[in-house]
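**Student:** Let me give you the structure first, and then I'll get to my questions.
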Amino acid sequence: MWQLLSPTALLLLVSVPGTHAEDPPKSVVILDPPWDRLLEKDSVTLKCQGAYPPRDDSTEWRWNGTLISNKASSYSITDATVGNSGEYTCKTGLSAQSDPLRLEVYKGWLLLQAPRWVVQEGESIRLRCHTWKNITIQKVQYFQNGMGKKFSHQNFEYHIPNATLKDGGSYFCRGIIKNYDLSSEPVKVTVQGSKSPSPILSFFLPWHQIIFCLVMGFLFAVDTGLYFSVRKVLRSSKEDWRNGKVTWSRDPADKGG
């Protein structure tokens, strides 16, 4: 005996996971070396990480939204100029377009570099005092919020292995280049606190799941009520039929028959 699906069953069928295609993962732009702030004449290679179809590694590169003719999985910039600054994105054959990566090229003698300007508590901070064309620099010192930190007679990278909130702030480096005392522009380093979810809040479901459960409960109650009501009527009609209690009415026009 064929039966129509109830609203609850239809809702369950529509909400079954996997009944619709999920969005492909995003491609990712990686820098080599990992500095997103450069001086003129520097070189950098942008690499696109993502899934490719078999025998097809063509990549779509964009600079400030404009398509770049390069279709290789990597894009190299040599002898960088200020004009190379901007947002770069990439897209592979089986991955969605990446989030934009901002690259900045500056004119000057000295520049502070870091692979990341935003870190979580417990992660490492790595700072580099970079000179134009890697010219020798001496008596290098790093500063945080105007206060001198580490000092060396030779150039070096400043590492903070386990960052805390107090390690965030404005940083710059200073040194001697060809008898000139030079300083880089300050850059903000952000240390974000670890977010541990509250046990009470984590117990509750997301709002859309709560609404779904409420709707499901309402439809189930309606379906159950309709089911028992129809069943009662059908059972009563069946008993009347068996007991001969069914009354047939005649059309008034048939009185003379």
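For all residues, glycine too, the Cβ spot is worked out from N, Cα and C.
At each noted position, the model has the original residue.
Straight out of Swiss-Prot:
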DOMAIN    25-104  domain 'Ig-like C2-type 1'
DOMAIN    108-190  domain 'Ig-like C2-type 2'
VARIANT   ARG55 to Gly  In clone 284.4
VARIANT   LYS149 to Met  In clone 334.8
VARIANT   ASP181 to Asn  In clone 334.8
VARIANT   PRO186 to Ala  In clone 334.8
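Could you place the listed features in the three-dimensional structure?
**Tutor:** Restricting the average to the domain 'Ig-like C2-type 1' (25-104) gives a pLDDT of 97.
The number of other CB atoms found within 10 A of the CB of ARG55 (variant position), across every protein chain shown, is 5.
The number of other CB atoms found within 10 A of the CB of LYS149 (variant position), across every protein chain shown, is 15.
Around the Cβ of ASP181 (variant position), the same chain contributes ARG174, GLY175, each under 8 angstroms and 6 or more positions distant in sequence.
Of all Cβ atoms in the shown protein chains, 16 besides its own fall within 10 Å of the Cβ of PRO186 (variant position).
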**Student:** What's the CA-CA gap between ARG55 (variant position) and PRO186 (variant position) in angstrom, rounded?
**Tutor:** 46
**Student:** What does the structure give for the C-alpha distance between LYS149 (variant position) and PRO186 (variant position)? Integer Å is fine.
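**Tutor:** Cα of LYS149 (variant position) to Cα of PRO186 (variant position) measures 14 Å after rounding.
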**Student:** Counting by DSSP secondary structure, give me helix, strand and coil numbers for the domain 'Ig-like C2-type 2' (108-190).
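**Tutor:** Split by secondary structure, the domain 'Ig-like C2-type 2' (108-190) comes out as 6 helix, 50 strand, 27 coil.
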**Student:** Run through the domain 'Ig-like C2-type 1' (25-104) and tell me, per DSSP, how many residues are helix, strand and coil.
**Tutor:** 3 helix, 36 strand, 41 coil
